[in-house]
Amino acid sequence: MHTEDNGLKKEIGLLFALTLVIGTIIGSGVFMKPGAVLAYSGDSKMALFAWLLGGILTLAGGLTIAEIGTQIPKTGGLYTYLEEVYGEFWGFLCGWVQIIIYGPAIIGALGLYFGSLMANLFGWGSGLSKVIGIIAVLFLCVINIIGTKYGGFVQTLTTIGKLIPIACIIVFGLWKGDQHIFTAVNESISDMNFGAAILATLFAYDGWILLAALGGEMKNPEKLLPRAMTGGLLIVTAIYIFINFALLHILSANEIVTLGENATSTAATMLFGSIGGKLISVGIIVSIFGCLNGKVLSFPRVSFAMAERKQLPFAEKLSHVHPSFRTPWIAISFQIALALIMMLISNPDKLSEISIFMIYIFYVMAFFAVFILRKRAKGEKRAYSVPLYPFMPILAIAGSFFVLGSTLITDTMSCGLSILIGLAGLPVYYGMKKRKAS
């Protein structure tokens with residue numbers, strides 16, 4: 001097993017890790033996606049099956065990464081795993097895409113979305129939405145610099161906060177609803193494509209792997225990582241299935257498809273009156289804020305880990321740990337600075353979508369890594385073994401290939417741009433390698 005002492009405080013326990021998994025996955029998708037998944041599925045049975053299948057594929061990936069993470073319990077997650085298994089080149093490319101485009105783009109997109117929702121809720125006008133988003137990102141930057149435990153407190157609080165409206169809809173929807181759950185969607189409003197339905201659920205489940213980036217700050221990663229990954233993904237899968245059951249008990253399948261992104265707020269209004277719509281709006285805002293905090297907490301650990309290995313310019317600065325807070329404060333500031341630039345001059349949401357193709361290539365490589373590590377350490381005792389081996393890793397690989405294939409067919413240009421983003425890091429990689437050699 002590979003361990004490290006990077007000077008960061010080991011403050012992450014099971015509750016923090018669980019809320020990080022749940023909080024970084026559940027954003028707006030649980031409120032916005034049911035209509036789209038139902039439209040693609042054609043009927044409620046297939047829609048519920050799509051949510052279940054998406055959860056199973058994600059769980060397979062999570063359990064596979066948990067085995068790798070217990071063998072390489074280091075800060076950096078996916079980047080670190082690829083470097084340890086495939087070498088410095090592939091690790092660098094993975095880290096490059098995450099820190100230059102993917103991470104800051106997701107932080108920026110969530111910040112802008114949060115600002116827009118806050119402005120709409122309080123009637124402040126769209127002109128203030130970007131300012132609110134920037135303030136939120138800066139606030140979370142400061143919180144996570146002054147202590148990982150404070151970021152963890154925000155994560156726990158927002159996870160509980162987002163689960164309250166979800167729980168209300170599930171409980172009261174199943175209790176008070178009077179619709180037949182298993183119904184079909186009219187062909188005139190359906191767009192039958194079960195593959196697209198699964199793809200929509202997989203994107204709604206995305207974000208779970210960010211827990212792995214904090215391996216070096218866990219109190220006992222060998223036990224904690226698999227427990228948090230398994231528990232968190234099972235909870236999220238159950239939430240997604242139950243809220244769809246509840247919606248189908250309140251609204252007909254046709255109504256959910258027709259209402260689209262407004263289906264959940266309409267269902268809440270039917271259950272709780274005019275306050276119901278506000279409840280959902282607040283739930284989405286808290287959800288986005290918690291998701292944003294999880295990204296601010298975890299993405300900078302990749303640039304910190306790369307800087308520790310002298311793979312980035314200004315590595316000495318980026319790998320600096322604050323003497324009092326014991327957090328990678330310069331790495332956090334660097335990632336937030338990139339996110340703020342994207343918020344000001346571009347469309348971060350589109351940038352994150354463009355880079356997703358390369359990220360899934362790295363997912364496939366990480367899932368294959370479990371076979372390589374087992375071969376290297378044949379006969380050695382493992383702290384954790386993925387259950388149903390080799391079925392689970394193969395299932396995870398199949399799910400990732402499905403995402404890659406679907407994305408390649410539906411958005412070929414974005415896939416090409418994604419590859420170019422990865423290749424753009426090559427001059428930096430060879431430049432830093434030459435500098436280290438000299």
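A Cβ is built for glycine as well, from the same backbone N, Cα and C atoms used for every other residue.
Values in this document were obtained by computation on a predicted structure and should not be read as measured data.
C94 to S appears in Swiss-Prot as a published mutagenesis result, with the remark: Retains 25% of the transport activity; when associated with S-141; S-168; S-291 and S-415. Note on C94 (mutagenesis position): other Cβ atoms within 10 Å of its Cβ, all shown chains, come to 31.
Sequence-distant neighbours of C141 (mutagenesis position) (same chain, 6+ apart, CB under 8 A from its CB) are V296, I332, S333, I336. Under its mutagenesis entries, Swiss-Prot includes C141 to S with the note: Retains 25% of the transport activity; when associated with S-94; S-168; S-291 and S-415.
A mutagenesis experiment is reported in Swiss-Prot for this position, C168 to S, and the note states: Retains 25% of the transport activity; when associated with S-94; S-141; S-291 and S-415. C168 (mutagenesis position) has a Cβ environment of 18 other Cβ atoms inside 10 Å.
Its Cβ taken as reference, C291 (mutagenesis position) is surrounded by 27 other Cβ atoms within 10 Å in the chains shown. Under the heading of mutagenesis, Swiss-Prot lists C291 to S and annotates it as follows: Retains 25% of the transport activity; when associated with S-94; S-141; S-168 and S-415.
The Cβ neighbour count for C415 (mutagenesis position), using a 10 Å radius and every protein chain shown, is 20. Quoted from Swiss-Prot for the published mutagenesis C415 to S: Retains 25% of the transport activity; when associated with S-94; S-141; S-168 and S-291.
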Distance from C94 (mutagenesis position) back to C168 (mutagenesis position), taken between C-alpha atoms, in Å: 40
Pairwise Cα distance for C94 (mutagenesis position)/C291 (mutagenesis position) [Å, integer]: 22
